[in-house]
Amino acid sequence: MPINRPNLNLNIPPLNIVAAYDGAEIPSTNKHLKNNFNSLHNQMRKMPVSHFKEALDVPDYSGMRQSGFFAMSQGFQLNNHGYDVFIHARRESPQSQGKFAGDKFHISVLRDMVPQAFQALSGLLFSEDSPVDKWKVTDMEKVVQQARVSLGAQFTLYIKPDQENSQYSASFLHKTRQFIECLESRLSENGVISGQCPESDVHPENWKYLSYRNELRSGRDGGEMQRQALREEPFYRLMTE
């Protein structure tokens, strides 16, 4: 399927996401979620089901791999170049106005089913209704078979607070929760087999494919203490309880 390729000489780097570090101060985003957890949770429970209009005429996985240094599709800037093993997608006009607070989801599928998984999810990932402004998918031709992002975590969705003060609104949290549930359902409906969940992540029993990590307050090595801390993250609880 087509990808628009403007003839522009733009220097657009891959996503720069803040690395995990020890002793990180709890940002105001997290404090807001903790202090307003019950109110946000109650508001979310009363909201109607969200609907996501799927984008049409989106690239397939092969097309994504061929996006090169710069391409456009459905308002998303795409790039896949150099030694980076990921194909990056970034919404040209972000819907979320806050600063990244570390919240992200991985999607893990069987290595050989990444193209099929992308085909199942692409209409949602490129949807104008999607709450996800930035995401990436592994270019499976660039990674060795036993690599972490080969066995699982082939998709990463970065979630940013929707408000300018870097706080999440109840409506955005509800929309995000509904969106990830929709991704789960779509993969299951299409017979996609789940992959290896990263040791660094947590997920409830009913999630077969998605998992969560806050990368400002955790590392890739994981461990039970880290997973317990992640299960207590207010953002994660609002997505799962």
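Start at 1 and count along the chain as shown; that gives each residue its number.
Placed from the backbone N, Cα and C atoms, the Cβ positions cover glycine too.
Modelled residues match the original; the substitutions are not represented.
Here the structure is a predicted model, which means the values were calculated and not measured.
What Swiss-Prot says about this protein:
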ACT_SITE  His106  active site, proton donor
ACT_SITE  Lys136  active site, proton acceptor
MUTAGEN   Phe100 to Glu  Marked decrease in enzymatic activity
MUTAGEN   Phe100 to Leu  Loss of enzymatic activity
MUTAGEN   Lys104 to Ala or Arg  Loss of enzymatic activity
MUTAGEN   His106 to Ala  Marked decrease in enzymatic activity
MUTAGEN   His106 to Lys  7-fold decrease in enzymatic activity, but no effect on substrate affinity
MUTAGEN   His106 to Asn  Loss of enzymatic activity
MUTAGEN   Lys134 to Glu  Slight decrease in enzymatic activity
MUTAGEN   Lys134 to Ala  2-fold decrease in enzymatic activity
MUTAGEN   Tyr158 to Phe  20-fold decrease in enzymatic activity, but no effect on substrate affinity
MUTAGEN   Lys160 to Ala  More than 5-fold decrease in substrate affinity
MUTAGEN   Asp201 to Asn  47-fold decrease in enzymatic activity, but no effect on substrate affinity
MUTAGEN   Glu215 to Ala  Nearly no decrease in enzymatic activity
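DSSP gives Glu215 (mutagenesis position) a coil state; it is part of no helix or strand. Rounded to a whole number, the distance between the Cα atoms of Asp201 (mutagenesis position) and His106 (mutagenesis position) is 8 Å. Each of the mutagenesis positions Phe100, Tyr158 was ranked by the number of other C-beta atoms within 10 Å, and first place falls to Phe100. Among the recorded positions listed here, namely Lys136, Tyr158, Lys160, Asp201, Glu215, Tyr158 has its C-alpha nearest to that of Lys104 (mutagenesis position).
DSSP assigns Lys160 (mutagenesis position) to coil in the three-state reduction, outside any helix or strand.
All protein chains shown were included, and the count of other CB atoms within 10 Å of the CB of the residue listed as 'active site, proton acceptor' stands at 23.
Within 10 Å of the C-beta of Lys104 (mutagenesis position) there are 21 other C-beta atoms, taking all protein chains into account. Within 10 Å of Lys134 (mutagenesis position), counting C-alpha to C-alpha distances, fall the following of the mutagenesis positions Tyr158, Lys160, Asp201, Glu215: Tyr158, Lys160. Here the candidates are the mutagenesis positions Phe100, Asp201, Glu215. The one whose C-alpha lies nearest to that of Tyr158 (mutagenesis position) is Phe100.
Nearest by CA distance to Phe100 (mutagenesis position), out of the recorded positions Lys136, Lys160, Asp201, is Lys160.
Of all the recorded positions in the record (Lys136, Asp201, Glu215), the one with the smallest CA separation from Lys160 (mutagenesis position) is Glu215. In this structure the C-alpha atoms belonging to Asp201 (mutagenesis position) and the residue listed as 'active site, proton acceptor' are separated by 17 Å. With respect to their backbone Cα atoms, the residue listed as 'active site, proton acceptor' and Glu215 (mutagenesis position) stand 16 Å from each other.
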